[in-house]
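K.L.:
This is the structure, below, for whatever I ask next.
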Amino acid sequence: MSHSVKIYDTCIGCTQCVRACPLDVLEMVPWDGCKAGQIAASPRTEDCVGCKRCETACPTDFLSIRVYLGAETTRSMGLAY
């Protein structure tokens, strides 16, 4: 299953998304673009299951991190309705 995790420059470096991820897909890396001096990164997207807990945990109202589900997941979710 392939999902895409996008981190945007509105990240405030709070680490909430990293702590919310049950599979350690995310990590913080140095970045001078915010006061915290760090930004979330997603080096292990192949482990992402698309639970979107990182999105829910983000205090910037989904403006900093988004999980785009792969087509296979989107199709199977449609069958549930």
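Start at 1 and count along the chain as shown; that gives each residue its number.
Backbone N, Cα and C define each Cβ position, glycine as well.
For C11, C14, C17, C58, the entry in Swiss-Prot reads [4Fe-4S] cluster 1 binding site, with the evidence type similarity to another entry. The [4Fe-4S] cluster 2 binding site feature in Swiss-Prot is assigned to C21, C48, C51, C54; the stated evidence is similarity to another entry. The domain '4Fe-4S ferredoxin-type 1' annotation in Swiss-Prot covers 2-31. Residues or ranges marked as domain '4Fe-4S ferredoxin-type 2' by Swiss-Prot: 39-68. For D9 to R, Swiss-Prot lists a mutagenesis experiment annotated as follows: Decreases assembly onto PSI cores in vitro, FA and FB seems to assemble normally. In Swiss-Prot, the entry for mutagenesis D9 to A states: Decreases assembly onto PSI cores (in vitro). The structure shown retains the original residue. What Swiss-Prot says about the mutagenesis result for E27 to A is this: No effect. According to Swiss-Prot, the mutagenesis experiment E27 to R carries the annotation: Decreases assembly onto PSI cores in vitro, FA and FB seem to assemble normally. In Swiss-Prot, a mutagenesis experiment is listed as D32 to A, annotated with the note No effect. According to Swiss-Prot, the mutagenesis experiment D32 to R carries this note: Decreases assembly onto PSI cores in vitro, FA and FB seems to assemble normally.
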K.L.:
Name the one residue among E27, D32, C51, C54 whose Cα is closest in three-dimensional space to that of D9 (mutagenesis position); these are the recorded positions.
P.N.:
D32
K.L.:
Report the DSSP secondary-structure composition of the domain '4Fe-4S ferredoxin-type 1' (2-31) as helix, strand and coil residue counts.
P.N.:
5 helix, 8 strand, 17 coil
K.L.:
Between 0 and 100, where does the mean pLDDT of the domain '4Fe-4S ferredoxin-type 2' (39-68) sit?
P.N.:
86
K.L.:
Rank the binding-site residues C11, C21, C48, C51 by how many other Cβ atoms lie within 10 Å of each Cβ and give me the one with the fewest.
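P.N.:
Among the binding-site residues C11, C21, C48, C51, the lowest count of other Cβ atoms within 10 Å belongs to C51.
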K.L.:
How big is the Cα-to-Cα gap, in Å, between C14 ([4Fe-4S] cluster 1 binding site) and C54 ([4Fe-4S] cluster 2 binding site)?
P.N.:
12
K.L.:
Other than C11, C14, C17, C58, which residues of the same chain sit close to [4Fe-4S] cluster 1? List them in sequence order, counting a residue when its Cβ is within 8 Å of the Cβ centroid of the site.
P.N.:
I12, G13, T15, Q16, V18, A40, C54, A57, P59, T60, S64, I65
K.L.:
Neighbourhood of the [4Fe-4S] cluster 2 site (C21, C48, C51, C54): other residues with Cβ within 8 Å of the Cβ centroid, in order?
P.N.:
V5, C17, A20, P22, L23, V25, L26, V49, G50, K52, R53, V67
K.L.:
I need the CA-to-CA distance for C58 ([4Fe-4S] cluster 1 binding site) versus C21 ([4Fe-4S] cluster 2 binding site), whole Å please.
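P.N.:
Rounded to the nearest whole number, the Cα-Cα distance is 11 Å.
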